[in-house]
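Read through the structure below, which is laid out as structure tokens, and then see the notes.
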Amino acid sequence: MDQENFHGSSLPQQLQNLHIQPQQASPNPVQTGFAPRRHYNNLVGLGNGNAVSGSPVKGAPLGQRHVKLKKEKISAQVAQLSQPGQLQLSDVGDPALAGGSGLQGGVGLMGVILPSDEALKFVSETDANGLAMKTPVSILQELLSRRGITPGYELVQIEGAIHEPTFRFRVSFKDKDTPFTAMGAGRSKKEAKHAAARALIDKLIGAQLPESPSSSAGPSVTGLTVAGSGGDGNANATGGGDASDKTVGNPIGWLQEMCMQRRWPPPSYETETEVGLPHERLFTIACSILNYREMGKGKSKKIAKRLAAHRMWMRLQETPIDSGKISDSICGELEGEPRSSENYYGELKDISVPTLTTQHSNKVSQFHKTLKNATGKKLLKLQKTCLKNNKIDYIKLLGEIATENQFEVTYVDIEEKTFSGQFQCLVQLSTLPVGVCHGSGPTAADAQRHAAQNALEYLKIMTKK
């Protein structure tokens, strides 16, 4: 079959204008039971999203099959050609740009119009509409894979109503024995994962990612803690009325939990203003905890309260805890006035303390005399020991002195932590009278060690001659 009659009289002239050599179309045998094979000329095939070749796409030999692309991708690629520095259509048939083969040898449209590296980058980073396909999860995976680290995702909690659940995910990894953890929440598991990954990326690179379409449906509550900092996360919310409807999760419950963990008074809510027409009311509610105060506005009291709690929760996450100020604030909260030594300890005058009897006084005096006259080697060595040296095993030394002087040592861990979040411990010496010393530390073991150190200081003072 003559090529001019098959493709039309204008095809060779069009191919010549594009510097593309015409190809001889080989007829294909008709197969029974299959639709007739379609033949496209190069220009029509290019416009319809088919491979650019004189050979048929479907059923072609393996060496002559071509990549079939969507119209959107072809349009995006053709648009790139019009930019300065890009490959022009007049260069399509250049063998140097097409790998020395022009349109022959089974080279698809992507390989002809774009160099192979640019084609791979285009396909991997864009979709059919030319939009970025990278999500926070994929970006985090790419960042950590360079260091041979794979982040792990864990479903922590599902909260909210059955028809509107809120999923909370934790993403974590270890780098040189340093744990990194981030929390994220969303209306779907996918959204929660992306929120957690976004929070971790924000911390790692110190920059905010652009909002993705999946997270635009509502702000995602995310939080990040590094090496057990104890933070529960942060959230994105605005102070407007409608925007507050998109607040994810239960900020009122989170704030209540935070106050319980820190042993603070519970938050109090108070309606400040109520303005607007009856059908368009705008409420303002204040949330107060100790000396902190945050406001929330919304079209209903519920929305305003949630926003106020959310802002307070966010503020407390970012505010360092000052144990001294917190203690003064709590005392002022409980007593209704700022703490002062006279007011705070004034009630001690009214407390009835049992009177020291002569018999009990003699026992205490006898105990002190016995301690001072003790001749144990460990107890005598204690007088010459500097107890500020951290290399000393205080618990072991106290046990040796107790064995030598025949009294028992009992450690009592206190469940309640200090205002600064430290563990507490009491050590009891079964002497007469009973000696009790207190200790605190970042861990329960450190608290016991500190209590033993204070007990040794007590014995050192009582046995000084």
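Cβ from N, Cα, C; glycine included.
The model shown is predicted, which means the values in this text are computed figures rather than measured ones.
Swiss-Prot lists 135-206 with the feature domain 'DRBM 1'.
Per Swiss-Prot, domain 'DRBM 2' is recorded for 250-318, and the stated evidence type is sequence analysis.
Within the model, the domain 'DRBM 3' (393-461) carries an average pLDDT of 87. Swiss-Prot lists 393-461 with the feature domain 'DRBM 3'.
According to Swiss-Prot, the mutagenesis experiment Phe419 to Ala carries the annotation: Strong reduction in Dcr-1 activity. The Cβ neighbour count for Phe419 (mutagenesis position), using a 10 Å radius over every protein chain in view, is 17.
In the three-state DSSP scheme, Leu426 (mutagenesis position) is classed as strand. Leu426 (mutagenesis position) counts 18 other C-beta atoms within 10 Å of its own C-beta, drawing on all protein chains shown. What Swiss-Prot notes for the published mutagenesis of Leu426 to Arg is this: Decreased binding to Dcr-1.
Broken down by DSSP into helix, strand and coil, the domain 'DRBM 1' (135-206) contains 27 helix, 29 strand, 16 coil. Cα of Phe419 (mutagenesis position) to Cα of Leu426 (mutagenesis position): a span of 17 Å.
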